[in-house]
Amino acid sequence: MKRKIIHVDMDAFFASIEQQDNPEYRGKPVIVGGLSGRGVVSTCSYEARKYGIHSAMPMYMAKKLCPQGIFLPVRRKRYEEVSEQIFRILYDITPFVEPVSIDEAYLDVTHVDKNPEDIALEIKKRVKDATGLTVSVGISYNKFLAKLASDWNKPDGLMVITEDMVPEILKPLPVTKVHGIGEKSAEKLRSIGIETVEDLLKLPQENLIELFGKTGVEIYNRIRGIDERPVETMREIKSIGKEKTLEKDTKNKELLIQHLKEFSEIVSEELIKERLYCRTVTVKIKTADFAVHTKSKTVDKYIRFSEDIYEVAKGILEEWKLEQYVRLIGLSVSNLSPVKYEQLSFLDKRLVKVIKAGNLAEEINKRIGKKIIKKGSELLKDNK
């Protein structure tokens, strides 16, 4: 039986919420993101996109392109509230929902006794009625094609890609439209004269494997309409991280290390909450020329406390020869494994106390409606 996969993608989500909440912004270029000189665009309205503005663009550049635009800070809590409304609608249709981000998801409706197009129209109507927002929906028999379809007629689009349309419908597309081909891979392909999917279809599988390794097989299949990836209702957490764009470029390692200490606490809290260990710690920097560099270290035993993560991250940065000024610093952990209490050593029993204390603090704060119980590091930050 051919699967029936739906890809749901909200249109300019953050900016659309701002326009919905503030009617005076409707029809005007709205740009949401970090408002400092070093901030970047999170998203922008379709009116702003006409000026060449796009996500991840430095905010100062967006202001140059559209000085008359409405520039707004990110209201994460508000966007999460709206996202919850939307996902409640999706889960009401099927339990087989894979959240991709705050504003994007896949649904497997193979066993829903309803035409996929009717389901798509229902989603669009219910989201519009509940939030006032538009959503683009793609329908196909696998995830790659469903996502491609949702992007076809944005905003407020609805597109179906059937088996008999492939590969013809894909041929004119740039190679960057193929899942698994980013800008760097596209550059590699352009260097050998391959710019479109039609060009790519002419390459034998062996050549794609030479270029991309195992991913070459997946790319070979996808451009022929084959993608066996399931809709994952419980997505595996592969990494946890935190990063920050600095107010001012710096080479000051002490300042950067202080940020890593703060990030270690945030990452540790998330590991404990998810009941996970990690073995690999990665430090990321973005230099003044926007080049991204990462260095990782894998330790012998699984760790999860902030002091352990911090020591590894600090060691990585101390050995790093910084030749350029740094504009962004980040920390992430990976190589994760579930916590198993029965395997904890005597010293590790502190984890149980931390989890219990953390959960109790969360519950009290939740019931009171305020964050009255804080960590020592939070109190120090508040007093600065």
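The backbone N, Cα and C atoms fix where each Cβ goes, glycine too.
What you see is the original sequence, not a version with the noted changes.
Here is what Swiss-Prot records for this protein:
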DOMAIN    5-182  domain 'UmuC'
MUTAGEN   D9 to A  Nearly complete loss of primer extension activity. No formation of correct or incorrect base pairs with the DNA template at 37 degrees Celsius. No incorporation of dATP, dGTP, dCTP, dTTP or dNTP mixes opposite 8-oxo-dG to bypass oxidative damage of the DNA template at neither 37 nor 70 degrees Celsius
BINDING   D9, M10, D103  Mg(2+) binding site
MUTAGEN   R38 to A  20-fold lower dsDNA-binding compared to wild-type. Bypasses 8-oxo-dG oxidative damage of the DNA template at 37 degrees Celsius, but complete loss of the bypass ability at 70 degrees Celsius
MUTAGEN   A56 to E  20-fold lower dsDNA-binding compared to wild-type. Bypasses 8-oxo-dG oxidative damage of the DNA template at 37 degrees Celsius, but partial loss of the bypass ability at 70 degrees Celsius
ACT_SITE  E104  active site
MUTAGEN   K154 to A  Significantly decreased primer extension activity compared to wild-type. Forms correct, but not incorrect base pairs with the DNA template at 37 degrees Celsius. No incorporation of dATP, dGTP, dCTP, dTTP or dNTP mixes opposite 8-oxo-dG to bypass oxidative damage of the DNA template at neither 37 nor 70 degrees Celsius
MUTAGEN   G180 to V  20-fold lower dsDNA-binding compared to wild-type
MUTAGEN   G182 to E  Significantly decreased dsDNA-binding compared to wild-type
MUTAGEN   S185 to A  Significantly decreased dsDNA-binding compared to wild-type
MUTAGEN   I240 to A  20-fold lower dsDNA-binding compared to wild-type; when associated with E-241
MUTAGEN   T245 to A  Significantly decreased dsDNA-binding compared to wild-type
MUTAGEN   F290 to A  Significantly decreased dsDNA-binding compared to wild-type. Bypasses 8-oxo-dG oxidative damage of the DNA template at 37 degrees Celsius, but partial loss of the bypass ability at 70 degrees Celsius
MUTAGEN   R327 to A  Significantly decreased dsDNA-binding compared to wild-type. Bypasses 8-oxo-dG oxidative damage of the DNA template at 37 degrees Celsius, but complete loss of the bypass ability at 70 degrees Celsius
Integer Cα-Cα distance in angstrom, A56 (mutagenesis position) to R327 (mutagenesis position): 14
Rounded mean pLDDT for the residues that make up the domain 'UmuC' (5-182): 96
Residues flanking the Mg(2+) site, with Cβ no more than 8 Å from the Cβ centroid of D9, M10, D103 and excluding those residues themselves: V8, D11, F13, S101, E104, V135, S136
M10 (Mg(2+) binding site) and T245 (mutagenesis position), Cα-Cα, nearest whole angstrom: 26
Secondary structure of M10 (Mg(2+) binding site) (DSSP, helix/strand/coil): strand
The one of M10, A56, I240 whose CB sees the fewest other CB atoms within 10 Å, among these recorded positions: A56
Using Cα positions only, nearest of the recorded positions to I240 (mutagenesis position) (M10, D103, S185): D103
Which listed residue (R38, K154, R327) has most other Cβ within 10 Å, given these are mutagenesis positions: R327
Pairwise CA distance, D9 (mutagenesis position) versus E104 (active site), rounded so that it is a whole Å: 5
Cα proximity to E104 (active site), best match among recorded positions M10, R38, K154, F290, R327: M10
Integer Å distance between the CA atoms belonging to F290 (mutagenesis position) and D103 (Mg(2+) binding site): 27
